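One structure is given below, encoded as structure tokens.
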Amino acid sequence: MSQGFRGPTGVFPHQTQSYLDPSHEHSKWRYPQPQGPESYPRSFQLQQIEFLKGRLPEAPLIGIQTQSLPPFLPGHWPRFPGPPAQDRQLEIWEFPRSVTLRNQGFHIGPPLPPPHSRGTPWRGADGLCSHFRELSISQSPEQKVLNRLEELGEGKATTAHVLARELRIPKRDINRILYSLEKKGKLHRGRGKPPLWSLVPLSQAWTQPPGVVNPDSCIQEFPRGEPGLDSEDGDPASDLEGPSEPLDMAEIKEKICDYLFNVSNSSALNLAKNIGLTKARDVTSVLIDLERQGDVYRQGATPPIWYLTDKKRERLQMKRSTHSAPAPTPTAVPEATRSPSFPACHPPPAGASSSVAASKRVENGQEPAIKHESRHEARPGPMRLRPHAYHNGPSRAGYVASENGQWATDDIPDNLNSIHTAPGEFRAIMEMPSFYSPTLPRCSPYKKLTECQLKNPVSGLLEYAQFTSQTCDFNLIEQSGPSHEPRFKFQVVINGREFPPAEAGSKKVAKQDAAVKAMAILLREAKAKDSGQPEDLSHCPMEEDSEKPAEAQAPSSSATSLFSGKSPVTTLLECMHKLGNSCEFRLLSKEGPAHDPKFQYCVAVGAQTFPPVSAPSKKVAKQMAAEEAMKALQEEAASSADDQSGGANTDSLDESMAPNKIRRIGELVRYLNTNPVGGLLEYARSHGFAAEFKLIDQSGPPHEPKFVYQAKVGGRWFPAVCAHSKKQGKQDAADAALRVLIGESEKAEQLGFAEVTPVTGASLRRTMLLLSRSPDAHPKTLPLSGSTFHDQIAMLSHRCFNALTNSFQPSLLGRKILAAIIMKRDPEDMGVVVSLGTGNRCVKGDSLSLKGETVNDCHAEIISRRGFIRFLYSELMKYNHHTAKNSIFELARGGEKLQIKKTVSFHLYISTAPCGDGALFDKSCSDRAVESTESRHYPVFENPKQGKLRTKVENGEGTIPVESSDIVPTWDGIRLGERLRTMSCSDKILRWNVLGLQGALLTHFLQPVYLKSVTLGYLFSQGHLTRAICCRVTRDGKAFEDGLRYPFIVNHPKVGRVSVYDSKRQSGKTKETSVNWCMADGYDLEILDGTRGTVDGPGKELSRVSKKNIFLQFKKLCSFRARRDLLQLSYGEAKKAARDYDLAKNYFKKSLRDMGYGNWISKPQEEKNFYLCPVPND
């Protein structure tokens, strides 16, 4: 057995006495030491090693004249005896798991006797030494990996799989070790899959970014001739990755607190995304930990909103404002698993490079350093290295021993240790002026308020409060009103000072208004203080501010009170959008050089132009122009309110222009012609309501589910609807709610008409009478300024359809195309809808009827025209030459037929471009709505494909061109599967402009009836539309028109589009249902299945617009007019009997073929050969 331990400098005997009285001299316990300049420090370090290994009973001391080394753990460790060796023989090699940290020391193993007591020496050291040769220390997995990579040589790399096979360590452990060593800066990971791992080159030891501590750079390499220390001091538990998690946790906590300090509150998901994480669960545990520490608190349940506590916010505020040096590292670690932390190391000076070398091995007990806050703010000092706690090396001054034997100033860098500072330096640091001291330069409160005023009012006020180190709260004083129209009153409180409250329909707006009021008062006070006015004049009582909010605002903040945190341009556009008016920013002039331009802008709303303004940029000029327009509008609203209420002032422009008080023509058209969901949400928002959709029920198999949805607007539930998809269910529910809401609330007087009762299904007859029959029931023109002729046509169409569908049916819901024909008795007449229809489908080939019982084409334009024919039949049945004054007819030339009076005109409205040639253009060709008295057409002929005849797709949407060859559809061919061909709506409107709307049968009694105008709501291009509906046939001049016989002509109607809204493209297919109505039907709607051509329902009833029913009307009219020669004819023979019409139709088809547009495709002749029994004259 060896009698001593051979160290690097000599042989030391084993010490058997374990405890000594404190009164003994330290010199009695000095060991024999070799001679040399570094013998004493090396022997002292060896004594530390012997003590930590349990071979010495007492911690060694070092005099003040000598230098000490950093301890293994932070804190002041007192001198105390060690436990018996036999009790801790199994624990000494797992030191980190059994250590218990105290405030004044640490303890291993069983309880220790008090330092002042005496006891017999422990006799376990000899036993430990006697079995010392039998003990061995295995290398840690990290050390094995580093050794293996070192054996490969510098610049050589390998994969994790190879390392796992060679070292016989599981691959997942190898991966963990490799990434841990990479984080510590010891390994380099190359690109590729799998990555190649290699040692970090020695040249990169000092190239790490600032703030990153490389543990290797803090350790000196020992001579290769002394490998004993490396093997003796090995501790497998020291290289575990335990500290990495607390370090990440601390960094996440710091980021969370910093983010919550900048924003008042946030959800867990928002927090995670703003600090670099992805999911809420990544920060949930950290937030709960911070909540236990009293740093954050939460409100709400799903999901909770997190806030900083007031104490934590104050601490962060003080920390940010003082800019003081970072606090020293704590002297004790509260957790048993916490590893020591070392300050960042710096590269040595050039002169010391020869004595310092970076270690290539992972030393025992080495851990990454803790990241200190505000490390970059520490004043720079000389670059020096700190030796590792276990190994020999040159020490430095600054670690002195106190009288009680403690290791003083552990782990505190010299540049942060106030013990060694010069006299008075510590006091100078503590008495450093704060950030808000008047001696430091910073902007004035008035300047800061001016900057904050340009931001959102709430954000600006909070920023100003933070700037002045004040607390700012928004208190909810009162909440009133029903659930569908609540009112919230908020008040701003800054450091206990209360400001005037503000009330609005939402919490957000109320907070903004309250912030605007508080900001205006603070701005006025700060301005008065800067101008030198007495301070008592700048402060106004809260009562005066609350009673006179307009006087409390400075002139410079008047615009802010108008816009409630939004830009002037946005606010103006929103107001005009609510009012249904168009707003335009006009550039009047541009002056000045390129480096200093001047732009002059003005705002034009309808026919009204507001004062121009100039600014150095277009953006600023537009904002200033919008501000001038808003001020002018507010003055007009205030003056009108004074005239009506005797001088009562309105609080804001929004209230004076409340949409529930003033509604315009564009609102109805805009909401009914947009996407149903978007239209309902916009309608609800503009009226101050909240809208939502709720899934009531779900049933049916997975391949054919049924969803029942219900809309809720302003606390009111609307009828439920059923659909086969959730998207369609929401759209149908929105359509139903929108139709009911507008139908109930819309009144004629609110649209500028005389007093008319609300248009509902029950009062439709009276409404139509008031709008069409009574000359005194309505004004001659629409009084709305800015509305165009086409706007009036569109309004009448949608208003009539909305009134008819007030008591909705589920089959009416969803996206649809609307067409209507409006009649005007004279040019000054407002007009009345005489026929309307919806739909976008054609009949299937297997649903054709030989008896005329199906409607072949259910597109909206065709259905409205068939309804118009029924309206003409009803008017003809009422015609009497004695009462012809009230009729729309008059005798034509020759007296044999009737004709439409010259003052009566008919106008067609379609909510979108007609299918076929009229819709074949892209968005860039769309024209804006322009009110023009010129009716001249400018058709577009850009390529030979334009103008071609097209047919509709069977059981679908869209059109395809006809073939050039002759096509004769046959009944049996279609029944056997041949494609059914139906001409497009553009082609049929072209035929109406040549042959008339009345058709062949009515030509027996009437002269041709032509359209006066065509109005579109969407997809309007004047050149493409005019080419499609009339100008195709006159492309080569008047040759075609000259070939027509009297009374047929080529009619060129006036065309235009709606201007009060801009419809957006709606996705999804239209429904198969089709609605038809004419004035003769009262308020009775008929709903068809467009693919079957019959009434929608199980009975498949005959439609009133079918060939059979129209032919029945014709037979009644023949009997009434004593045209018995026509009663015995079939449907096809009666049409051919109209000789003039038949000749003109054949000429029209032949001309289209000759012009190269293609062949007109008709239905099989077999379906026109049905008869009806003669109808007796009633």
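Cβ atoms are placed via backbone N, Cα and C, with glycine included.
None of the listed substitutions appears in this model.
Listed features, source Swiss-Prot:
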- His859, Cys915, Cys985: Zn(2+) binding site (BINDING)
- 135-201: domain 'Z-binding 1' (DOMAIN)
- 456-524: domain 'DRBM 1' (DOMAIN)
- 567-635: domain 'DRBM 2' (DOMAIN)
- Leu20 to Ser: In strain: Czech II (VARIANT)
- Pro32 to Leu: In strain: Czech II (VARIANT)
- Thr120 to Pro: In strain: Czech II (VARIANT)
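For His859 (Zn(2+) binding site), the number of other Cβ atoms no farther than 10 Å from its own Cβ, over all displayed protein chains, is 27.
The DSSP breakdown of the domain 'DRBM 2' (567-635) into helical (H, G, I), extended (E, B) and coil residues amounts to 30 helix, 22 strand, 17 coil. Taken through DSSP, the domain 'Z-binding 1' (135-201) splits into 34 helix, 7 strand, 26 coil. Note on the domain 'Z-binding 1' (135-201): mean pLDDT across this stretch is 83. For the Zn(2+) site, the Cβ centre of His859, Cys915, Cys985 serves as reference, and the other residues of the chain with Cβ at most 8 Å from it are Asn840, Asp857, Ala860, Glu861, Ile862, Pro914, Gly916, Lys952, Thr959, Ser984, Ser986, Lys988. Taking DSSP states H, G and I as helix and E and B as strand, the domain 'DRBM 1' (456-524) has 29 helix, 22 strand, 18 coil. Fewest Cβ neighbours within 10 Å among the binding-site residues Cys915, Cys985: this applies to Cys915. Secondary structure at Cys985 (Zn(2+) binding site), as computed by DSSP, is helix. Cys915 (Zn(2+) binding site) carries neither a helix nor a strand DSSP state and counts as coil.
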